[in-house]
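**Q** Residues or ranges marked as active site by Swiss-Prot on the basis of similarity to another entry: His38. Sequence annotations record features per position, and here Swiss-Prot assigns Mg(2+) binding site to Glu58, Asp60, Asp117 based on similarity to another entry. According to Swiss-Prot, the feature active site, nucleophile maps to His73, an assignment based on similarity to another entry. A mutagenesis experiment is reported in Swiss-Prot for this position, Trp256 to Ser, and the note states: Loss of catalytic and hemolytic activities. In Swiss-Prot, a mutagenesis experiment is listed as Ser257 to Ala, annotated with the note Small decrease in catalytic activity and no change in hemolytic activity. Recorded in Swiss-Prot as a mutagenesis result, Asp259 to Gly carries the remark: Loss of catalytic and hemolytic activities. For the published mutagenesis Ser262 to Ala, Swiss-Prot gives the following note: Decrease in catalytic and hemolytic activities. Among the mutagenesis experiments that Swiss-Prot reports, Asp269 to Gly is described with the note: Small decrease in catalytic activity and no change in hemolytic activity.
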Amino acid sequence: MYVHLALILGCWTVVLQGAETDVGERADNRRPIWNLAHMVNAVKQIPTFLDLGANALEADVTFKGSVPTYTYHGTPCDFGRDCIRWEYFNVFLKTLREYTTPGNAKYRDGFILFVLDLKTGSLSNDQVRPAGENVAKELLQNYWNNGNNGGRAYVVLSLPDIGHYEFVRGFKEVLKKEGHEDLLEKVGYDFSGPYLPSLPTLDATHEAYKKAGVDGHIWLSDGLTNFSPLGDMARLKEAIKSRDSANGFINKIYYWSVDKYSTTRTALDVGVDGIMTNYPNVLIDVLNEDGYKDNYRLATYDDNPWETYKK
């Protein structure tokens, strides 16, 4: 009888310990932050920026006609960076797959998302939709490995013009036709411009998403090059207010290019979900500072990048 009682008490101890662990994990109300390494366009740069603490990377995709051909930015670019690093797009995607596929020798558990900055400004109107179709085909074949143990990271498609919503429609249609509509759960969207003559209003951006057939998985970016003055962050604050409103359509907001400690702290204080930076180690340092480590943490794969975390 005593042995039986001891076994029962022992089992309850294990259960309670497990419950305490679960509660502790759920009780972590710190804002998860995506640490986006800026302008990672050569495969040799991938481990370098991951080693600096990035949990996400951004690459620039340039086109020949409607075909995504290179990861390349070109001049001018952020101060202190090599603007002409590049790789063939298919090779870059295959390499990303290696770093984000469990079991691969290069796998990095902390690498959870990448942003494709799609340079569609060079495209004619009739090339926009085919470009979206071609990017979907490249991702399906070279990153997702046609659905057979491909990379697990989330993908954000960043378009520089709200008028290019047909890109998204073409992208989605390819995955549906190929029988991989499920992969759209891994895809988010960011309409970031155009910048000239002025940035579109949030209402205009929302309308573009409706035309693209997108409801959810929405990221919004705001910022300037790292050599520009900080300014008052008026648009950023407006976007965060919209995100946190009852009828907000934005899920995540990131700010670029944030390289200074002071600007990093300011962006976090305002309420961003992500910071795009040339120095991921700066954000890591700030996240470990008093006043920040209790309110923010580096996002992990278990954090849903399409979930809205209000301020």
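In case you wondered, yes, glycine gets a Cβ from its N, Cα and C as well.
Substituted residues are absent from this model; it holds the original ones throughout.
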**Q** In the three-state scheme derived from DSSP, which category covers the residue listed as 'active site'?
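**A** The residue in question, the residue listed as 'active site', is coil (DSSP, three-state).
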**Q** Just how many other Cβ atoms lie inside 10 Å of the Cβ on Glu58 (Mg(2+) binding site)?
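**A** If we count other Cβ atoms within 10 Å of Glu58 (Mg(2+) binding site), we arrive at 26.
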**Q** Within 8 Å of the centroid of the Cβ atoms of Glu58, Asp60, Asp117, which other residues of that chain place their own Cβ, given that this set defines the recorded Mg(2+) site?
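**A** What remains near the Cβ centre is His38, Met39, Asn41, Ala59, Val61, Thr71, His73, Val115, Leu116, Ser158.
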**Q** Which of Asp117, Asp259, Asp269 has the fewest nearby Cβ atoms, counting only those within 10 Å, among these recorded positions?
**A** Asp269
**Q** Between Trp256 (mutagenesis position) and His38 (active site), what C-alpha distance do you get in Å?
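**A** The separation of the Cα atoms works out to 8 Å.
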**Q** Compute the C-alpha separation of the residue listed as 'active site, nucleophile' from Asp60 (Mg(2+) binding site), stating it in Å without decimals.
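**A** Computed Cα spacing between the residue listed as 'active site, nucleophile' and Asp60 (Mg(2+) binding site) is 6 Å.
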**Q** How many whole Å apart are the CA atoms of Asp259 (mutagenesis position) and the residue listed as 'active site'?
**A** 10
**Q** If you count, for each of the mutagenesis positions Ser257, Ser262, the other Cβ atoms lying within 10 Å of its Cβ, which residue has the minimum?
**A** Ser262
**Q** Looking only at DSSP and grouping its letters into three states, which state does Asp269 (mutagenesis position) belong to?
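**A** Helix, per DSSP.
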**Q** Quick check for you: of the mutagenesis positions Ser257, Ser262, Asp269, which have their Cα within 10 Å of the Cα of Asp117 (Mg(2+) binding site)?
**A** none
